[in-house]
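> One structure, pasted below without further comment.
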Amino acid sequence: MKCSLRVWFLSVAFLLVFIMSLLFTYSHHSMATLPYLDSGALDGTHRVKLVPGYAGLQRLSKERLSGKSCACRRCMGDAGASDWFDSHFDGNISPVWTRENMDLPPDVQRWWMMLQPQFKSHNTNEVLEKLFQIVPGENPYRFRDPHQCRRCAVVGNSGNLRGSGYGQDVDGHNFIMRMNQAPTVGFEQDVGSRTTHHFMYPESAKNLPANVSFVLVPFKVLDLLWIASALSTGQIRFTYAPVKSFLRVDKEKVQIYNPAFFKYIHDRWTEHHGRYPSTGMLVLFFALHVCDEVNVYGFGADSRGNWHHYWENNRYAGEFRKTGVHDADFEAHIIDMLAKASKIEVYRGN
């Protein structure tokens, strides 16, 4: 009898331990899966959101299913928003000239060599090989993170920026691209103070801070020789005009604009209007190929129809539209088309 009672008590105790274990496990699991834990009972002030461990994977799956290439509301390079844009855009062509795409197609080589006079014959590949011993010669935009939204401001030099008050908005972008002279000191309220990329050719080049990428737009082989010289020996002082013999820029941030990309813009986008696209067009399409969102400032005439730079008053400023080198009217049309296709946002200024 005593043995039976002992067995009965042990069985009941075992059952109670088992039930308590189940209750503890269930309560712990339930708390872990609650979307919020109100910690007011602890300190009376905070409400803490608890995120399940699988939440990141779930979000990733939804993003992949959405088909978007970035985390922006609209991703510039994604197809489907505009048939016109999709028929022109080629996301496979790199805007940067590197070791990997050093060999130009024959038609590109011929076209590029005719842009400006070549006073002496040079082997382009040999020149590039030597240049890429000084600068990286790599494409820093090869890999894109679909979980990020790379917002870019393309800042032109139009007088319509004066009094615009765009400075703070411009500075809020990830990439801020400027071209040629583009001073910021004294104009910060309208054009911003930050720059991440500055596009120049030898005749417009200036020294840059260490955190800015210098993007050389080459029109001839001599331009490649010049940048190599300006970052080393300083021997070249003249092209078709005086140039800086030495250039203070971060060598690790020097990039070379790809002539094949240059011709792609001329063929597909500006459609041979003008001899070749303007620097503004080159920068804009560079941004369209490396950014997820592109906002454009300082392009076109001001509200009075004047074409001039924001840092100067020039009564002859509209004369460049008549040179035949660039077709400003057609380029303005392309910008309008890109805006209508929701690929860029244009800020017209004053």
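Cβ coordinates are placed from backbone N, Cα and C, and glycine is handled just like the others.
So, quick note: what you're seeing has the original residues, none of the substitutions.
Taken from Swiss-Prot, the feature substrate binding site covers Q116, N157, N180, Y240, Y276, G280, G300, H309, H326. Recorded in Swiss-Prot as a mutagenesis result, N92 to Q carries the remark: Has a moderate effect on N-glycosylation and sialyltransferase activity; when associated with Q-211. Record note (Swiss-Prot), mutagenesis N211 to Q: Impairs N-glycosylation. Impairs exit from the endoplasmic reticulum. Decreases sialyltransferase activity. The unchanged residue is displayed.
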> How many neighbouring Cβ atoms, not counting its own, are there within 10 Å of the Cβ of N211 (mutagenesis position)?
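Step by step: centre on the Cβ of N211 (mutagenesis position), count other Cβ atoms within 10 Å, giving 10.
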> Where does N180 (substrate binding site) sit in the DSSP three-state scheme?
coil
> How big is the gap, in Å, between the Cα of G300 (substrate binding site) and that of N211 (mutagenesis position), rounded to a whole number?
29
> What's the CA-CA gap between N92 (mutagenesis position) and Q116 (substrate binding site) in angstrom, rounded?
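Rounded to the nearest whole number, the Cα-Cα distance is 27 Å.
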> Take the C-alpha atoms of N180 (substrate binding site) and N211 (mutagenesis position) and report the distance between them in angstrom, rounded.
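Computed Cα spacing between N180 (substrate binding site) and N211 (mutagenesis position) is 17 Å.
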> Does DSSP put N92 (mutagenesis position) in a helix, in a strand, or in coil?
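Assignment for N92 (mutagenesis position) reads coil.
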> Quick check for the class: what is the C-alpha distance, in angstrom and rounded, between Y276 (substrate binding site) and N211 (mutagenesis position)?
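With distance taken Cα to Cα, N211 (mutagenesis position) is 30 Å from Y276 (substrate binding site).
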